[in-house]
Amino acid sequence: MVLVHVGYLVLPVFGSVRNRGAPFQRSQHPHATSCRHFHLGPPQPQQLAPDFPLAHPVQSQPGLSAHMAPAHQHSGALHQSLTPLPTLQFQDVTGPSFLPQALHQQYLLQQQLLEAQHRRLVSHPRRSQERVSVHPHRLHPSFDFGQLQTPQPRYLAEGTDWDLSVDAGLSPAQFQVRPIPQHYQHYLATPRMHHFPRNSSSTQMVVHEIRNYPYPQLHFLALQGLNPSRHTSAVRESYEELLQLEDRLGNVTRGAVQNTIERFTFPHKYKKRRPQDGKGKKDEGEESDTDEKCTICLSMLEDGEDVRRLPCMHLFHQLCVDQWLAMSKKCPICRVDIETQLGADS
């Protein structure tokens with residue numbers, strides 16, 4: 001007796017090795033309930049090559065015939081010899097281990113997400129009141145959700161995890177996993193701040209996506225909203241706060257008023273000093289030791305000009321030094337306050 005694997009069934013074949021590929025017929029046992037027995041007919045005299053390889057066991061889904069299940073058999077003789085098997089309905093088999101591979105992966109992912117949701121709700125019970133349900137089909141206008149045959153994730157009203165539960169009424173054909181569009185996979189990957197889009201619709205979807213992660217920092221960013229206009233509003237609010245602060249403090253200036261300038265300085269008409277006798281006259285255009293210059297405008301002082309002498313004995317044009325003292329009460333050369341210098345001398 002030789003065991004031949006046909007799909008998920010192990011069928012015994014009586015006879016020699018050379019006759020194990022002979023066609024046979026089977027019929028379902030009339031009294032079969034949980035176990036399924038099959039009657040094998042007598043072997044036929046048809047001969048096959050002795051090196052005929054056995055079919056490897058493969059997993060098949062309900063609804064497929066036995067001659068279609070092992071898709072990688074190495075000879076066409078077995079396909080011709082086997083008669084089509086009747087469709088078997090395994091309605092008494094339940095549990096996630098018998099589901100298709102893609103559905104089983106979704107079941108495991110659902111378990112992980114539910115555990116993370118439970119831990120987050122236990123540690124932060126007040127967050128459930130701040131969350132609003134979101135419809136995934138409104139997140140991105142260009143995404144066609146009809147292309148996916150997998151169960152669509154639904155956003156929980158009291159949590160932040162995707163609900164990957166499977167409806168019982170769906171047929172097995174709807175569980176085929178198809179590749180997700182590339183622009184949607186970008187948002188399912190690890191979020192990076194410099195990859196966030198700037199348009200409002202994409203930004204809203206990113207905000208909803210990062211809520212799936214249990215990190216408190218990402219949840220805080222999701223609550224903040226990541227609104228593109230938030231940066232401009234923050235700048236506008238900061239500027240308005242500065243204006244309000246200026247109104248409360250008034251005009252803060254470090255300069256002196258005109259009365260203080262007139263009180264602590266000495267304005268007069270400039271009179272140029274003459275050179276002493278016995279010293280040779282210098283050529284016209286050359287500066288002498290007696291020439292004085294205003295260090296603010298860098299112009300030479302001429303006779304009859306209005307000048308102002310500070311308590312530190314530095315001399316400037318009146319117009320130049322008045323504008324300076326209106327902004328700062330310190331001398332432009334020695335940086336001494338005009339009021340402090342006067343008090344020290346007196």
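For all residues, glycine too, the Cβ spot is worked out from N, Cα and C.
Every residue here is the original one, so none of the noted swaps is modelled.
Here is what Swiss-Prot says about this protein:
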BINDING   Cys294, Cys297, His317, Cys320  Zn(2+) binding site
MUTAGEN   Arg309 to Ala  Reduced binding to free ubiquitin
MUTAGEN   Met313 to Ala  Reduced binding to free ubiquitin and reduced E3 ubiquitin-protein ligase activity
MUTAGEN   Arg335 to Ala  Reduced ubiquitin discharge
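Overlay of Swiss-Prot annotations on the structure.
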{"residue": "Cys294", "record": "Zn(2+) binding site", "Cβ within 10 Å": "21"}
{"residue": "Cys297", "record": "Zn(2+) binding site", "Cβ within 10 Å": "12"}
{"residue": "Arg309", "record": "mutagenesis position", "Cβ within 10 Å": "15"}
{"residue": "Met313", "record": "mutagenesis position", "Cβ within 10 Å": "10"}
{"residue": "His317", "record": "Zn(2+) binding site", "Cβ within 10 Å": "19"}
{"residue": "Cys320", "record": "Zn(2+) binding site", "Cβ within 10 Å": "18"}
{"residue": "Arg335", "record": "mutagenesis position", "Cβ within 10 Å": "9"}
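According to DSSP, Arg335 (mutagenesis position) is assigned to coil rather than to any helix or strand. Within 8 Å of the centroid of the Cβ atoms of Cys294, Cys297, His317, Cys320, where the record puts Zn(2+), the same chain has further Cβ atoms from Thr295, Ile296, Leu298, Ser299, Phe316, Leu319, Val321. Reported as a whole number, the C-alpha separation between Cys320 (Zn(2+) binding site) and Arg309 (mutagenesis position) equals 12 Å. If you take the Cα of His317 (Zn(2+) binding site) and the Cα of Arg309 (mutagenesis position), they are about 9 angstrom apart, rounded to a whole number. Here the candidates are the recorded positions Cys294, Cys297, Arg335. The one whose C-alpha lies nearest to that of Arg309 (mutagenesis position) is Cys294.
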